[in-house]
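Features of the protein shown, as given by Swiss-Prot:
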- Met52 to Val: In toxin V(II)2A (VARIANT)
- Asn55 to Ser: In toxin V(II)2A (VARIANT)
Amino acid sequence: LKCHKLVPPFWKTCPEGKNLCYKMYMVATPMLPVKRGCIDVCPKDSALVKYMCCNTDKCN
């Protein structure tokens, strides 16, 4: 599985066990990702921060 890094078009290969790509962004600025990468479990959204997770190649 390959997930985008914070600055596309760069990406990295996920280590074993981290089989989800995720994108974290502030609710106030949904078009500006704060963090991207590989993760094992999708975190819960909060009032300020949202997470978008998926299990396909480079979809974050």
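Note: Cβ is positioned from N, Cα and C throughout, glycine not excepted.
Original residues only: the substitutions mentioned are not part of this model.
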Taking the Cβ of Met52 (variant position) as the centre, count every other Cβ atom within 10 Å, in any protein chain shown.
16
For Met52 (variant position), what is the secondary structure by DSSP, using just helix, strand and coil?
strand
If you draw a 10 Å sphere on the Cβ of Asn55 (variant position), how many other Cβ atoms land inside?
10
